[in-house]
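Student: Let me give you the structure first, and then I'll get to my questions.
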Amino acid sequence: MGFINLSLFDVDKLMVWVSKFNPGKILSAICNLGIDCWNRFRKWFFGLNFDAHMWAVDAFIPLMPHYTEQMERVVDDFCSETPESKLEDCLELDTSVNEFFDEEVYKKDEEGVMKLQRSAARKHIKRVRPGMMQAAIKAVETRIRNRHTIFGDDMGKVDEAAVRATASDICGEFKINEHHTNALVYAAAYLAMTPDQRSIDSVKLAYNPKSQARRTLVSAIRENKAVAGFKSLEDFLGGPLSFPVEDAPYPILGIPEIRVAEKRASRVMKSKRVVGLPAVSAGLKVCVHQTSLHNMIVSLERRVFRVKNSAGELVVPPKPIQNAFDSISYFREEWLRKLSHKGQILKSSLADVVACYSSEKRKLYQKAADSLEKKPVQWRDSKVQAFIKVEKLECDTKDPVPRTIQPRSKRYNLAIGQYLRLNEKKMLDSIDDVFKEKTVLSGLDNRAQGRAIAHKWRKYQNPIGIGLDASRFDQHCSVDALKFEQTFYKACFPGDQQLETLLKWQLSNTGSALLPTGELVRYRTKGCRMSGDINTGLGNKILMCSMVHAFLKETGVRASLANNGDDCVLFCEKGDYEQINRNLEQWFLCRGFEMTVEKPVDVLEKVAFCRSQPVCIATQWAMVRQLGSLSRDCFSTQDWLNPKTFKDAMNALGQCNGIINDGVPIHMAQAKLMHRIGGNRKFNLDALHKQMEYSWRDRLGKRTNLLWSEVEDATRLSYFRAFGIEPYIQRIVEEYFSQVEITCEGRSTNVLPTHYSRIHKDLIKAR
């Protein structure tokens with residue numbers, strides 16, 4: 001029996017005719033013709049104008065048949081709880097394993113002095129209880145299914161490898177012996193890759209005609225439904241979208257150190273907006289703080305004057321104990337010896353310092369240099385002019401406090417830059433020489449950083465990586481800490497009175513901030529790093545590296561440090577973690593710094609450094625930016641509503657990210673899409689420099705070729721270990737990026753919905 005060609009009839013007349021019959025009998029007759037006829041009817045039905053035929057929705061939708069199965073049974077099966085043994089209940093201590101490790105504890109000796117003592121402690125290795133192997137296999141299988149998204153015939157070899165890696169990780173978490181781990185990985189992994197009855201039922205539930213019909217209805221309605229002021233969802237997602245910035249949701253504390261002067265004449269300033277690409281983003285909420293009186297006061301209160309203690313109370317930053325840095329002075333002497341082998345440290349001319357800058361900055365610094373030729377630097381040049389940093393922040397988990405940049409005048413920066421700017425590389429290299437390996441990783445591209453971190457990892461037999469979280473490092477730089485840092489500079493230029501004066505002005509700061517609305521905020525601080533100082537990066541590296549070196553020396557722990565200012569990761573043997581965890585926080589607190597020892601990781605790809613993680617790309621290690629970058633790169637405070645500016649930005653982002661992420665899953669696909677939106681233009685260094693003035697050198701190194709290399713299976717597996725995104729999901733997202741179409745026509749809205757992207761934020765989420 002054939003199916004009537006409904007397109008030959010007048011739809012309105014046909015629907016009036018259909019309405020006279022029983023809708024249930026019509027659907028039954030169509031279903032009896034077969035699934036092809038049913039799908040054709042469904043496609044025609046949902047192409048109707050529902051506003052004119054709303055009765056059809058009410059009549060037909062409740063009667064959509066289950067077609068092949070009674071789906072109520074499937075739902076009941078899902079809801080019925082079948083008790084299964086927990087993995088921990090299937091395990092017991094394996095007494096046959098005689099493996100020990102050196103346990104280190106501090107104990108008082110006979111004289112009452114705390115000394116490090118080592119003793120052999122048995123490793124707590126477990127095995128599967130007799131008769132419970134089947135239950136243990138089922139428990140591991142369940143855990144695998146909960147961590148992975150898809151199982152079926154479309155799984156490739158790399159997907160199978162990812163499943164086996166997950167099974168191995170589960171056994172490692174529970175410290176199961178090697179023999180039983182081998183059995184569990186082999187059995188549980190392949191069981192998990194074989195669809196069970198629940199997997200089959202879930203497919204039935206998702207793809208039965210009734211479920212498909214409802215999804216089609218939702219899609220049809222969305223095409224005609226207004227979203228956030230737009231005529232449809234497609235219109236909302238189709239191009240760059242502008243929305244306003246907001247104030248940070250924190251109350252003002254009203255501390256006396258901050259004063260607000262009477263309102264002056266306000267400047268004419270256009271309200272800043274953020275422009276994003278909803279269709280290309282990975283779905284995270286991205287916010288930018290506006291320059292307002294509220295944000296300025298909140299930032300100064302919580303990033304300059306007050307910190308949170310362990311009880312969550314806002315208090316003044318901790319002070320170091322007396323003579324806290326005396327025990328670290330040896331590091332300075334050793335550093336000076338290494339520095340002496342790198343040639344003479346000379347004061348630069350103003351012209352040489354000005355030449356370090358480019359573009360508009362060079363013009364401003366040249367003007368300051370001309371001024372210094374006529375009038376020497378004065379104390380008033382060291383005054384701080386603060387402003388709110390315009391940065392893209394991830395606001396899904398918490399609302400960050402606005403950041404304040406606190407620069408001094410360009411006259412002051414040039415004066416102190418004569419001593420430090422051109423000598424900085426030698427000073428940083430000398431830190432590496434003290435550690436006897438590459439330690440300060442700033443200035444390296446992502447591949448060089450990846451190689452350095454992999455080298456540190458391979459130095460140890462049972463390696464772990466320990467992140468050191470220096471909470472608000474600039475805020476915790478006390479007067480004593482800054483004085484200790486300054487001894488490094490003074491030792492390079494002994495007896496130089498001008499340098500001593502310039503450094504002294506950094507110990508006591510007078511700051512102000514003029515807001516666009518006319519308010520003038522004034523404040524004073526003793527100590528505290530001013531984030532706009534020319535020696536901020538160098539000083540933070542000197543302080544952090546010297547303190548970590550002294551801590552390791554005092555405790556006798558053999559470890560390697562990766563440092564980039566206040567970003568630190570320690571690499572050491574697994575057995576040394578407890579000693580570091582037990583002593584480091586108190587050791588740093590005595591010197592005025594609040595440090596948190598993060599949970600150690602025993603997989604190289606899980607090491608987080610400067611918001612990046614190592615991934616093995618075609619046998620070469622490289623640092624890949626964490627998943628939040630997939631959202632942040634899709635937002636800007638530039639005028640992306642202007643088609644030319646938008647295409648130039650997309651071209652620059654696509655080129656830069658395409659080079660640093662060549663051969664990387666998902667990241668390269670997004671970069672390729674951006675490059676396509678930008679017109680697939682050839683690499684242009686000048687255009688890239690214009691768009692990314694501050695970071696392109698460090699990002700690209702010497703690479704200037706867009707290769708778009710094919711993603712290798714081994715890279716997908718390494719990417720999975722780093723971020724937990726299964727290879728199957730990687731390919732789905734890449735396919736989406738290859739097909740999405742974006743217009744350059746910009747639009748505006750007053751609010752960005754919580755789930756604004758086609759890619760839900762939970763899909764590309766580190767696990």
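Going from the start of the chain as shown, residues are counted 1 onward.
The backbone N, Cα and C atoms fix where each Cβ goes, glycine too.
Keep in mind the model shows the original residues, not the substituted ones.
Pulled these features from Swiss-Prot for this protein:
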- Trp38 to Ala: Complete loss of RNA replication and membrane association (MUTAGEN)
- Phe41 to Ala: Complete loss of RNA replication and membrane association (MUTAGEN)
- Phe45 to Ala: Complete loss of RNA replication (MUTAGEN)
- Phe46 to Ala: Complete loss of RNA replication (MUTAGEN)
- Leu48 to Ala: Complete loss of RNA replication (MUTAGEN)
- Arg164 to Ala: Complete loss of binding to the Y-shaped RNA element (YRE) (MUTAGEN)
- His180 to Ala: More than 90% loss of binding to the Y-shaped RNA element (YRE) (MUTAGEN)
- 463-580: domain 'RdRp catalytic' (DOMAIN)
Student: At the level of the C-alpha atoms, what whole-angstrom distance separates Arg164 (mutagenesis position) and His180 (mutagenesis position)?
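Tutor: Roughly 14 Å, rounded to the nearest whole number.
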Student: Taking the Cβ of His180 (mutagenesis position) as the centre, how many other Cβ atoms fall within a 10 Å radius?
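Tutor: Total other Cβ atoms inside 10 Å, all chains included: 19.
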Student: Just counting, how many other CB atoms are there within 10 A of the CB of Arg164 (mutagenesis position)?
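Tutor: So the number of other Cβ atoms within 10 Å of Arg164 (mutagenesis position) is 19.
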Student: So what's the mean pLDDT when you look at the domain 'RdRp catalytic' (463-580)?
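Tutor: The average pLDDT of the model in the domain 'RdRp catalytic' (463-580) works out to 94.
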